[in-house]
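Feature list (source: Swiss-Prot):
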DOMAIN    56-409  domain 'GH26'
BINDING   Glu121, His143, Trp162, Trp217, Tyr285, Trp360, Arg361, His377  substrate binding site
MUTAGEN   Trp156 to Ala  Similar to the wild-type
MUTAGEN   Trp162 to Ala  The mannanase activity is 95, 70, and 30-fold less active than the wild-type against mannotriose, mannotetraose and mannohexaose, respectively
MUTAGEN   His211 to Ala  Causes a 100- and 700-fold decrease in mannanase activity against carob galactomannans and mannotetraose, respectively, but only a 6-fold reduction in mannanase activity against 2,4-DNPM
MUTAGEN   Glu212 to Asp  10-fold decrease of the catalytic efficiency against 2,4-DNPM
MUTAGEN   Glu212 to Ala  Causes a dramatic decrease in the catalytic efficiency against carob galactomannan, azo-carob galactomannan, mannotetraose and 2,4-DNPM
ACT_SITE  Glu212  active site, proton donor
MUTAGEN   Trp217 to Ala  Lack of mannanase activity against both mannotriose and mannotetraose
MUTAGEN   Asp278 to Glu  Retains significant activity against mannotetraose and azo-carob galactomannan
MUTAGEN   Tyr285 to Ala  Reduction of the catalytic efficiency with carob galactomannan and 2,4-DNPM
MUTAGEN   Glu320 to Ala  Does not alter the affinity against carob galactomannan, azo-carob galactomannan, mannotetraose and 2,4-DNPM. Lack of activity against all substrates; when associated with A-283
ACT_SITE  Glu320  active site, nucleophile
MUTAGEN   Trp360 to Ala  Lack of activity against all substrates
MUTAGEN   Arg361 to Ala  Strong decrease of mannanase activity against oligosaccharides, while the reduction in the rate of polysaccharide hydrolysis is more modest. Strong decrease of mannanase activity and not able to distinguish between mannose and glucose units; when associated with A-377
MUTAGEN   His377 to Ala  100-fold decrease in the activity of the mannanase against mannotetraose and 4-nitrophenyl-beta-D-Man2. It hydrolyzes polysaccharides only 10-20-fold less efficiently than the wild-type. Strong decrease of mannanase activity and not able to distinguish between mannose and glucose units; when associated with A-361
Amino acid sequence: MKTITTARLPWAAQSFALGICLIALLGCNHAANKSSASRADVKPVTVKLVDSQATMETRSLFAFMQEQRRHSIMFGHQHETTQGLTITRTDGTQSDTFNAVGDFAAVYGWDTLSIVAPKAEGDIVAQVKKAYARGGIITVSSHFDNPKTDTQKGVWPVGTSWDQTPAVVDSLPGGAYNPVLNGYLDQVAEWANNLKDEQGRLIPVIFRLYHENTGSWFWWGDKQSTPEQYKQLFRYSVEYLRDVKGVRNFLYAYSPNNFWDVTEANYLERYPGDEWVDVLGFDTYGPVADNADWFRNVVANAALVARMAEARGKIPVISEIGIRAPDIEAGLYDNQWYRKLISGLKADPDAREIAFLLVWRNAPQGVPGPNGTQVPHYWVPANRPENINNGTLEDFQAFYADEFTAFNRDIEQVYQRPTLIVK
């Protein structure tokens, strides 16, 4: 049974939380053992990974998610403990999620912007270790700078990952900018190979390379590269990290945009291949107004990746999801959004088997808006008057209380499952 820790919530939020608790006491059958990995009779699980030499903990993470997804959908949040609207420290001990519901996200998202120099989003090693110590799952996306223009930075987005100058071909072996890409990968590998817990064991990471490649806003997008060129970039990067740099604690994720024509053929057009991918995902953002069609599309895409993952021995996820940024930044909201999302997913026999969904960050000062203003940029409703009064905090708390969502305390034995690996 999952309850909201009301001691940390203001009076209005406590009222809703107490209502949720009362419902639970009167018979809400929340799964007390949603993490089946905590059962005492667990037998070794056979896994086949991109890296046949992956660490025991990395293999266990994969096996855990394969089983966990049959029982619940884990909640993830980018910059869970390093950015927020209600936190006073960014040392990995506080989060907006925790302040809203009394628990951390199960999946903690970060990015190479905290790994590759100049670490624009701040170093995260200590925070990752804290998340891992409490049994959380770590995922890292890759906003690599444009290798072709990274020395020309000045006016945004020149030189960043959002610089749409085509650079895929020039970043591959034989290309003029391959050494630049290798430099990024070298820093990722050094970070991964030194990311260890207190016992000196490597901490597993779901590494999400070159996401949203079916759009055209990154230098690796569909207008910047052919499907074959993109596949070569993805494969090269995995091979370099795994075989050249000896990274043994990565699961590799592939995450295009959602498709409106939801077919396996469309998903596979730029897919690097089963040999190179452990996790199948997709990224999707939708409107506040008239969003019924978008929610149906989310379910359709989730069902597709779940079926494909089942057939291919992979893990299906929604790697990014949320209200589109322009609506958030305009101050628009949907105080049923989280409930619509979980209701739609769990009602579909395939979509309900995604392992996790992840929403984007809660920028503490927002982002630059028109005429020198700062506008909102957050995806987890915070425990503050604005979100209490507009009903979005209540919506998120209802999502938390749903029997089919899993947060940090709901998952156990993530890294202790016995496994046998297929080579």
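Cβ coordinates are placed from backbone N, Cα and C, and glycine is handled just like the others.
Every residue here is the original one, so none of the noted swaps is modelled.
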Need one number for the substrate-binding residues Glu121, His143, Trp162, Trp217, Tyr285, Trp360, Arg361, His377: the maximum pairwise CA distance in Å, whole number please.
22
At 10 angstroms around each C-beta, which of the mutagenesis positions His211, Arg361 has the fewest other C-beta atoms nearby?
Arg361
In the structure shown, which of the recorded positions Glu121, Glu212, Asp278, Glu320 has the fewest Cβ neighbours within 10 Å?
Glu121
Do me a favour and check the Cα-Cα span between Arg361 (mutagenesis position) and Trp156 (mutagenesis position); whole Å is fine.
20
Near Tyr285 (mutagenesis position), meaning Cα within 10 Å, which of Trp156, Trp162, Asp278, Glu320, His377 (mutagenesis positions)?
Glu320
Which ones are near Trp360 (mutagenesis position): of the recorded positions Glu121, His211, Asp278, His377, which have a Cα within 10 Å?
His377
Cα of His211 (mutagenesis position) to Cα of Trp162 (mutagenesis position): how many Å, rounded?
12
Tell me the Cα distance separating Glu121 (substrate binding site) from Glu320 (mutagenesis position), rounded to the nearest angstrom.
18
Just to be sure I understand the packing, how many Cβ atoms besides its own are within 10 Å of the Cβ of Trp360 (mutagenesis position)?
21
Quick one: mean pLDDT on the domain 'GH26' (56-409)?
99
